[in-house]
Amino acid sequence: MDSSKKTEVVLLACGSFNPITNMHLRLFELAKDYMHATGKYSVIKGIISPVGDAYKKKGLIPAHHRIIMAELATKNSHWVEVDTWESLQKEWVETVKVLRYHQEKLATGSCSYPQSSPALEKPGRKRKWADQKQDSSPQKPQEPKPTGVPKVKLLCGADLLESFSVPNLWKMEDITQIVANFGLICITRAGSDAQKFIYESDVLWRHQSNIHLVNEWITNDISSTKIRRALRRGQSIRYLVPDLVQEYIEKHELYNTESEGRNAGVTLAPLQRNAAEAKHNHSTL
């Protein structure tokens, strides 16, 4: 297909990245290869958007550390970069709003890629982490331009897809908007049955043409949870995370028993918010 007729795509990965691993980076490469192989798409950008501290996940270390590690991990990539907008929000931001934010930036032509975290100093960049907070307020939605706008799609693993069924973790209207208006590129792991999960969900089945399942033939079972466990036990994580990330973790002694206890006993932000909204809606019936 003529490259001018291909749909341009921006891959967006949201998550904790606690810490970022080589597997996170592989997701982008796998998705890019798959989308290009269809002959219908041209992947022009990859975005890593770490969740903010308000997510309140157990063991989640401060966002500025996770941002810096993600910047270090993508330092040599010419197409995958880190965006700090979600991390800088005072409250937890729903994934659909992050997708919408980036789509609107592309539509209005205000996309300023490549973007770097102010916490990671580069030549000519002297801004501090706190300096960017003044720019962190959500922008008002803008009317999209009619043509030539790249499509933002959510890049994820099968675990995120299957999390759609966890009560109060996602709002049904958000799931519908994600799969209908944006689309998913899901990297499947061994042991997962993403196709069956789609079949069992009316919403996902209805929009299955906008859900791309990518088989990971070279299996890789690296996860942030396993990385943190190894670090707590004093075991090596070399070759599981980029070298610069390993050096940063060791320098700042980031993951230990104490850090794993952060937010212990605290309800995850989406569960708390969605349960409260459901209770309110029920009481008003």
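Indices start at 1 and increase along the chain as displayed.
Every residue gets a Cβ built from N, Cα and C, even glycine.
Feature list (source: Swiss-Prot):
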BINDING   Gly15, Ser16, Tyr55, Lys57, Trp92, Thr95, Leu169, Trp170  beta-nicotinamide D-ribonucleotide binding site
BINDING   Gly15, Ser16, Phe17, Met23, Lys57, Trp92, Thr95, Gly157, Asp159, Leu169, Trp170, Glu216, Asn220  NAD(+) binding site
BINDING   Gly15, Ser16, Phe17, His24, Lys58, Gly157, Ala158, Asp159, Thr225, Lys226, Ile227, Arg228  ATP binding site
MUTAGEN   His24 to Ala  Significantly reduced enzymatic activity, probably due to reduced ATP binding affinity. Has no axonal protective effect
MUTAGEN   Trp170 to Ala  Decrease in enzyme activity. Has no axonal protective effect. Does not affect ability to promotze glutamate and aspartate ADP-ribosylation
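For the pair Phe17 (NAD(+) binding site) and His24 (mutagenesis position), the Cα-Cα distance reads 8 Å.
Across the structure, Trp92 (beta-nicotinamide D-ribonucleotide binding site) and Trp170 (mutagenesis position) place their CA atoms 13 angstrom apart. The number of other CB atoms found within 10 A of the CB of Trp170 (mutagenesis position), across every protein chain shown, is 19. Neighbour counts were taken as the number of other C-beta atoms within 10 angstroms of each residue's C-beta; across the binding-site residues Ser16, Thr95, Asn220, Thr225, the minimum falls on Thr225.
Take the Cα of Thr225 (ATP binding site) and measure to each of the recorded positions Gly15, Ser16, Leu169, Trp170: the nearest one is Ser16. The highest number of surrounding Cβ atoms within 10 Å, among the binding-site residues Ala158, Leu169, Ile227, is found at Ile227.
DSSP assigns Gly15 (beta-nicotinamide D-ribonucleotide binding site) to a strand.
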